[in-house]
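While the structure shown retains the original residue, Swiss-Prot records the natural variant SER26 to Asn with this note: In strain: Isolate TK 9251 and Isolate TK 11040. Here the residue is the original one, while Swiss-Prot reports the natural variant VAL39 to Ala with the comment In strain: Isolate MVZ 185575. Here Swiss-Prot flags HIS83, HIS182 as heme b b562 binding site, drawing on similarity to another entry. Annotated heme b b566 binding site per Swiss-Prot: HIS97, HIS196, in sequence order, evidence recorded as similarity to another entry. Looking at Swiss-Prot, the entry for natural variant VAL132 to Asp says: In strain: Isolate TK 15194. What Swiss-Prot records for HIS201 is ubiquinone binding site, and it gives similarity to another entry as the kind of evidence. Under the heading of natural variants, Swiss-Prot lists LEU249 to Ile and annotates it as follows: In strain: Isolate TK 41573. In Swiss-Prot, a published natural variant is listed as MET257 to Val, annotated In strain: Isolate FMNH 128676.
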Amino acid sequence: MTNIRKTHPLLKIVNSSFVDLPAPSSLSSWWNFGSLLGVCLAVQILTGLFLAMHYTSDTATAFNSVTHICRDVNYGWVLRYLHANGASMFFICLYLHVGRGLYYGSYTYSETWNIGILLLFAVMATAFMGYVLPWGQMSFWGATVITNLLSAIPYIGTDLVQWIWGGFSVDKATLTRFFAFHFLFPFIVAALVMVHLLFLHETGSNNPTGIPSDSDMIPFHPYYTIKDILGFLIMLTALSALVLFSPDLLGDPDNYMPANPLNTPPHIKPEWYFLFAYAILRSIPNKLGGVLALVLSILILAIVPMLHTSKQRSMMFRPLSQCLFWFLVAILFTLTWIGGQPVEYPYIIIGQMASVLYFLTILVFMPLVSIMENYLLKW
């Protein structure tokens, strides 16, 4: 008799995706981050659902409702800090996942890669709207500054900002709609994840060598399920340690002050995972130029497949490209640090230099070095 997992209409889909899926035998731990992102999304949806049961999206009560969750709701503080630090874990896994794709040339699967970029934008939008909900000082001013950037769009900018705000400033209408969208977006993200996996399973996974692995495949279960479970345990242990020992490590102390439109914080900054893009935005003195640079800092990923000039797919056997890749990582760390510093000398000039190097490395240095490596292959 045929196994039910191979005949049942629903189980058949699960089976072909997670059990009998042929996977390359050489996948390293860098391939764990996709499944870790799935766990992060599940944790965020679950904790978010329970938080939404106690949260009120009204400017008069939002801040107090978060305080109420932490003080009066059973294990409310665990829910709140799991959700806040879960977002940080989400972005750590996201950036490592994208970095792995860049390093091993996974971007040559253009459909999967482009859906991934859409996912990145959707998760960033979700996180931004979520940061506004506690209605602390940094929530309010972060929302004001970031939404106000849209006013740089010629002709329709000002109308667009007022349309998003639902008035002439960030107020009750803004908070209510941000809560509605913050609740909705994770489910859109979950749907996009399905499409992401659909396209991935059309082509099969890449592997560290970048060489087709059709001749050397193993079943996903039990080999990679066990490996993924180990990843889950490590990540959930790290998240638990962060939540239980230093829950405010990655947060901003200003957000423990209720939102006050009459008092601007000394330094408005977003959460740490947006600081690199924020530094690029601030490094350009022109408002429209800054907004374009901000969007392009992420959108540049979409043209990476077109800039692939190497004869080899992966960077595994390309030492010069490896050096440039780690140089790019160092630039991103520098930008993240600069984004958290005040706008003054020498931080301004360091941010500008790092921003220029970020775009130059991706657009010019990497394609040129790849061409050079092609010539070295002929020696």
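A Cβ is built for glycine as well, from the same backbone N, Cα and C atoms used for every other residue.
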For this session: Please tell me which one of the recorded positions listed here (VAL39, VAL132, HIS182, LEU249) sits closest to HIS97 (heme b b566 binding site), measuring Cα to Cα?
Result: VAL39
For this session: In whole Å, note down how far the CA of HIS83 (heme b b562 binding site) lies from the CA of HIS201 (ubiquinone binding site).
Result: 30
Problem set entry | Rounded distance in angstrom between the Cα atoms of LEU249 (variant position) and HIS83 (heme b b562 binding site) | 14
Exercise. Taking the Cα atoms as reference points, how far is VAL132 (variant position) from VAL39 (variant position) in Å?
Worked result: 24
Exercise. Measuring Cα to Cα, how many angstrom lie between VAL39 (variant position) and HIS196 (heme b b566 binding site)?
Worked result: 16
Exercise. Taking the Cβ of HIS196 (heme b b566 binding site) as reference, which residues of that chain separated by at least 6 in sequence fall under 8 Å from it?
Worked result: THR112, ILE115, GLY116, LEU119
Seminar exercise, completed: Top of the variant positions LEU249, MET257 by count of other CB atoms within 10 A is MET257
Exercise. Which residue, out of the variant positions VAL39, VAL132, shows the minimum number of other Cβ atoms inside 10 Å of its Cβ in this structure?
Worked result: VAL39
Exercise. Taking the Cβ of HIS97 (heme b b566 binding site) as the centre, how many other Cβ atoms fall within a 10 Å radius?
Worked result: 20
Problem set entry | List of residues, in chain order, with Cβ under 8 A from that of HIS182 (heme b b562 binding site) and at least 6 apart | GLY48, THR126, MET129, GLY130, LEU133
Exercise. According to DSSP, which of helix, strand or coil covers SER26 (variant position)?
Worked result: coil
